[in-house]
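Peer 1: Grabbed the feature section from Swiss-Prot, which reads as follows:
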DOMAIN    72-201  domain 'SEC7'
DOMAIN    259-376  domain 'PH'
MUTAGEN   LYS268 to Ala  Abolishes phosphatidylinositol 3,4,5-trisphosphate binding
MUTAGEN   VAL274 to Gly  Increased phosphatidylinositol 3,4,5-trisphosphate binding
MUTAGEN   LYS278 to Ala  Strongly reduces phosphatidylinositol 3,4,5-trisphosphate binding
MUTAGEN   ARG280 to Ala  Abolishes phosphatidylinositol 3,4,5-trisphosphate binding
MUTAGEN   TYR291 to Phe  Abolishes phosphatidylinositol 3,4,5-trisphosphate binding
Amino acid sequence: MEDGVYEPPDLTPEERMELENIRRRKQELLVEIQRLREELSEAMSEVEGLEANEGSKTLQRNRKMAMGRKKFNMDPKKGIQFLVEHELLQNTPEEIARFLYKGEGLNKTAIGDYLGEREELNLSVLHAFVDLHEFTDLNLVQALRQFLWSFRLPGEAQKIDRMMEAFAQRYCLCNPGVFQSTDTCYVLSFAVIMLNTSLHNPNVRDKPGLERFVAMNRGINEGGDLPEDLLRNLYDSIRNEPFKIPEDDGNDLTHTFFNPDREGWLLKLGGGRVKTWKRRWFILTDNCLYYFEYTTDKEPRGIIPLENLSIREVDDPRKPNCFELYIPNNKGQLIKACKTEADGRVVEGNHMVYRISAPTQEEKDEWIKSIQAAVSVDPFYEMLAARKKRISVKKKQEQP
């Protein structure tokens, strides 16, 4: 026994050497463990120091700013209110507009919704936001590209009208003499947006040529015609490069469902031979009705475009609170829709009508109201017709 450590007397020299090596290695490990303990203690002290620093005003401000952006993306009005209450944003149209224009971490759909509201503050922010855009010496398409990239244009007609009116005023202020009035700029802007859709939407088969585009815009310059070279340049620019529409999420459909017109659980009657009711999560947005198996699904099980469809209440002996989507004056054709099968294949729908049951009478009425609003006439065409009529009336009033 040596230093209180037991050592068997009958060990061979080789075994004694092995035992000595083990003891030495044990001592080295004990030293290493102690060193690691000291390093861990230092690291814990550093972590505690970092946690203490997180209590600093700068980090607290950054955290609250991130929280405010998140709130804005979910509810723009509440997000702005949160930032103002925490003194992260001044409650002035100019400061709010600058915050939206910079757009750091902001959802462009939410920006568009906020700018389109009719409240006095929102209207002032809209004009301050538009004033941050520099359109001097840009042709109309170039200016529209810049403007429409800074937010996502909302779907409501009145919101679009206010935003495009503000754009037309700003463009004419930056480029005096190009158009005789803001009405002309407004009408031509819509004509360009619709041209972009017609030329680049694969569902539009009848692509307008230059001559038709020129003919569409005759007489809009206070009764006179715009220079054909101007219209040709605008047409060529759109034909060669479509507008880039902001998408707040890159690779899936999530952005489509960010701010729906309506969403909720409904029962849908199947279109197969055996008619069964299935519970689905429905989302109404962008003039389409999407349905999912679960609220957490990123991809819908089915898509029902609402174009050319109507809606009506129906009685069903099996389910209460029913309504139907149908084609008016239908002569046996199926509704244009698609669904995803269990094996992932996308197939055409098999419905002449879609019968749906809501949980309550109140929810049924709300769904019918929302869907009726979604299947209304294209707001672009309504507003364009109204503005052209205004130009025509103004011209007649000016005639002796």
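Cβ from N, Cα, C; glycine included.
Since we're looking at a predicted model, the values are computed, not measured.
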Peer 1: Taking Cα-Cα distance, which of the mutagenesis positions LYS268, VAL274, TYR291 are within 10 Å of ARG280 (mutagenesis position)?
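Peer 2: Cα filter at 10 Å returns LYS268, TYR291.
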Peer 1: Cβ-Cβ under 8 Å from LYS278 (mutagenesis position), same chain, 6 or more residues apart: which ones?
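Peer 2: LEU267, LYS268, GLY270 - these are the non-local Cβ neighbours of LYS278 (mutagenesis position), listed in sequence order.
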Peer 1: Among the mutagenesis positions LYS268, ARG280, which residue has the largest number of other Cβ atoms within 10 Å of its own Cβ?
Peer 2: LYS268
Peer 1: Taking only the Cα atoms, work out how far TYR291 (mutagenesis position) lies from VAL274 (mutagenesis position), in Å, as a whole number.
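Peer 2: Each residue's Cα considered, TYR291 (mutagenesis position) and VAL274 (mutagenesis position) end up 20 Å apart.
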Peer 1: Of these mutagenesis positions, VAL274, TYR291, which scores lowest on Cβ atoms within 10 Å?
Peer 2: VAL274
Peer 1: Could you please provide the mean pLDDT value for the domain 'SEC7' (72-201)?
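Peer 2: Overall, the domain 'SEC7' (72-201) comes to a mean pLDDT of 92.
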Peer 1: Could you give me three numbers for the domain 'PH' (259-376), the DSSP helix, strand and coil residue counts?
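Peer 2: Summed over the domain 'PH' (259-376), the classes give 14 helix, 47 strand, 57 coil.
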Peer 1: Using DSSP, how many residues of the domain 'SEC7' (72-201) fall into helix, strand and coil, respectively?
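Peer 2: Counting residues per DSSP class in the domain 'SEC7' (72-201), I get 91 helix, 0 strand, 39 coil.
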